[in-house]
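Note sheet for the following structure.
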Amino acid sequence: MASTKPASSLIYQAWNKLSINQTIPSDSLELLGERLAIAFAPKLKEQRRNGRRRNLEYVAQHRRKIARKIYLEILEKDPNIFLPFILAVSPRACLSFDISSFLEQHQSQGRHFLRNNAEAILWGLAKKHDIDGSLHFRKLMREIFQLSPPATEAEGKEHYSLHLSTLPAIRNAFGDVIFDAIERSPTQVTARAKGYFSEKTESVWTKVPYRSSQDAIISLEVGSAIELANVLFPIATQKIVSILSACSPTVRQKNFSEAILGPDPQDTPATSSEIGMKFKVHMTAVANSTLC
């Protein structure tokens, strides 16, 4: 294995640069996005090709595979050195990088981001490269920004997705109140308006993570959201309605009138509203919401 001393120097220089700037320099964004994709993007199956092009692609794929393995090992050992590491150590350099020697000598440098727009920049890069659902990426974000862990691994992209539950099963599982709210969901209202009647619905779906069947996310699309929220969380809902009414006097009247008369199938979705730090209410003109 080649010596890690020159590479180590570059890694800690990158750490110092991030720590001093307290953000990600603009001239590093493109490179960082590419390296994040190598570390966190799903593995692609090799495509069969002939000749020189196939050989070049095989070499590039082999480099990415080795780099991905080393990058993820660094993430596991010290998340705070991960970003400087992938900025300083290229996939080509990973081929001869002595990771065991580096980890033996490495001393944690602590956190490099304390407060700024770095978190938003990283989420932006992740979305650009379609890795924002990666469990490894989310672990990185939790560690370097001290975010709360997800309630379930099903929040990532590595999950089974189940659809088309039957209406009788939904009533049996959730009872009449939830069932009636689901029957008022935009999906059900639209289906009935088009004359489509079925015992199955897209208004309930489930995500089960690949690696665990002990937890899952069950999502319900409902109508009459404020009425249902008032049943489940009466005190909090009253505060939310009060705040919304102060912003728009028509909000409370519209949602409670729909709770009585039912939603207008001609209504179109409006934007969601976020209230303070404790309440997040997703409102539409047909009063649909999602409970997880």
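Placement of Cβ uses the backbone N, Cα and C atoms for every residue, glycine included.
Original residues only: the substitutions mentioned are not part of this model.
Swiss-Prot gives this note for the published mutagenesis PHE174 to Ala: Impairs the induction of expression of cgnA. All protein chains considered, the CB of PHE174 (mutagenesis position) has 17 other CB atoms within 10 Å.
Under its mutagenesis entries, Swiss-Prot includes PHE179 to Ala with the note: Impairs the induction of expression of cgnA. Proximity of PHE179 (mutagenesis position) to non-local residues of its own chain (separation of 6 or more, Cβ distance below 8 Å) is seen for LEU167, ILE170, ARG171, given in sequence order.
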